[in-house]
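These notes are about the structure you will find just below.
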Amino acid sequence: MAADLEPWNSTINGTWEGDELGYKCRFNEDFKYVLLPVSYGVVCVLGLCLNVVALYIFLCRLKTWNASTTYMFHLAVSDSLYAASLPLLVYYYARGDHWPFSTVLCKLVRFLFYTNLYCSILFLTCISVHRCLGVLRPLHSLRWGRARYARRVAAVVWVLVLACQAPVLYFVTTSVRGTRITCHDTSARELFSHFVAYSSVMLGLLFAVPFSVILVCYVLMARRLLKPAYGTTGGLPRAKRKSVRTIALVLAVFALCFLPFHVTRTLYYSFRSLDLSCHTLNAINMAYKITRPLASANSCLDPVLYFLAGQRLVRFARDAKPPTEPTPSPQARRKLGLHRPNRTVRKDLSVSSDDSRRTESTPAGSETKDIRL
């Protein structure tokens with residue numbers, strides 16, 4: 001890639017600071033007009049297909065809801081909305097940063113990108129916390145793993161993300177450059193310092209904190225799963241090995257999609273005001289543009305993750321009749337304070353052990369069959 005960098009007031013044709021306003025260097029970004037249309041097109045097709053299938057299973061085949069399935073449903077809704085908006089960006093970048101649509105539509109497309117990004121992060125965090133409770137505190141997970149609690153948490157996530165991303169609708173704008181109309185993904189020059197401050201707050205609140213929570217949850221889960229059970233010898237059981245692989249896969253995908261994007265975007269915004277060489281700034285700009293498709297790819301990877309982690313959903317898609325979920329035993333209900341039947345100590349220990357093993361598939365209860373956004 002030829003650098004071909006010149007000062008901001010250069011008169012040759014090209015793009016300045018990629019597709020942003022107020023930058024001092026001109027970048028040759030021919031790679032972007034191939035990379036972004038192709039990658040967004042693939043994400044659009046795969047994301048829509050996978051998430052539509054997931055929504056069909058959730059709405060038409062799944063009869064019993066728990067916390068994990070509730071969070072996955074909302075995750076699929078968010079991914080579907082974002083994938084449906086990608087054809088506009090495919091057209092935009094294929095035309096060489098020309099936006100023939102309205103400014104309102106430009107704002108909406110950028111808003112959907114960030115809304116999907118942070119909804120995915122927060123819903124993955126909710127799923128991680130729920131799984132962590134299921135491994136570390138099975139009986140507490142039995143009580144708090146019901147869909148009615150998860151629906152309330154999901155509603156809070158939507159309200160929080162929509163409120164936090166509402167300023168994007170104010171900052172994002174369009175501008176005319178010769179015969180082209182550019183749809184910026186930041187702000188106008190006079191508002192850029194405010195946009196950087198806003199983005200820094202979002203970085204900490206909606207990425208750094210959830211990522212730390214997910215990391216802690218999966219470290220605790222891995223320690224518990226890798227610890228041999230009392231009185232056993234040899235390697236890990238097959239179920240535990242699969243759980244450990246799932247943990248590693250979730251962390252890897254999370255880091256692949258979200259971490260590079262946030263790191264390069266932070267550098268991209270921070271270095272714009274510094275007196276660095278255009279070659280250095282060009283490298284940072286290129287890295288940021290390359291990680292944007294990675295952030296979008298979570299719309300395709302989310303369904304794969306929860307299909308792999310939740311084999312019950314695969315069985316629901318394959319079988320004509322979903323399997324009947326087990327109900328909490330009287331002993332487990334007694335420990336949760338629901339009622340206190342008299343049982344022998346031996347039977348109590350036996351059933352409690354069974355409950356701990358099946359915590360992951362705890363039913364949400366009869367009142368959780370209706371799902372509301």
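Heads up, the Cβ atoms here are built off N, Cα and C, so glycines get one too.
One mutagenesis experiment catalogued in Swiss-Prot, Lys107 to Ile, is accompanied by this note: No effect on receptor activation. Listed in sequence order, Val168, Leu169, Val172, Thr173 are the same-chain residues at least 6 apart in sequence whose CB falls under 8 Å from the CB of Lys107 (mutagenesis position). In the three-state DSSP reading, Lys107 (mutagenesis position) counts as helix.
Non-local neighbourhood of Arg110 (mutagenesis position): Val168, Val172, Cys183, Asp185, each in the same chain, at least six residues away, with C-beta under 8 Å from its C-beta. Under its mutagenesis annotations, Swiss-Prot gives Arg110 to Leu the following note: No effect on receptor activation.
His262 to Leu appears in Swiss-Prot as a published mutagenesis result, with the remark: Decrease in receptor activation. Annotation for His262 (mutagenesis position): same-chain Cβ neighbours under 8 Å, separated by at least 6 residues, are Leu203, Phe207.
While the structure shown retains the original residue, Swiss-Prot records the mutagenesis experiment Arg265 to Leu with this note: Decrease in receptor activation. The local packing around Arg265 (mutagenesis position), expressed as other Cβ atoms within 10 Å of its Cβ over all shown chains, amounts to 20.
Among the mutagenesis entries in Swiss-Prot is Lys289 to Ile, noted as: No effect on receptor activation.
Under the heading of mutagenesis, Swiss-Prot lists Arg292 to Leu and annotates it as follows: Decrease in receptor activation. For Arg292 (mutagenesis position), the same-chain residues that are 6 or more apart in sequence and have a Cβ closer than 8 Å to its Cβ are Leu36, Phe261.
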Cα of Lys289 (mutagenesis position) to Cα of Arg265 (mutagenesis position): how many Å, rounded? 9
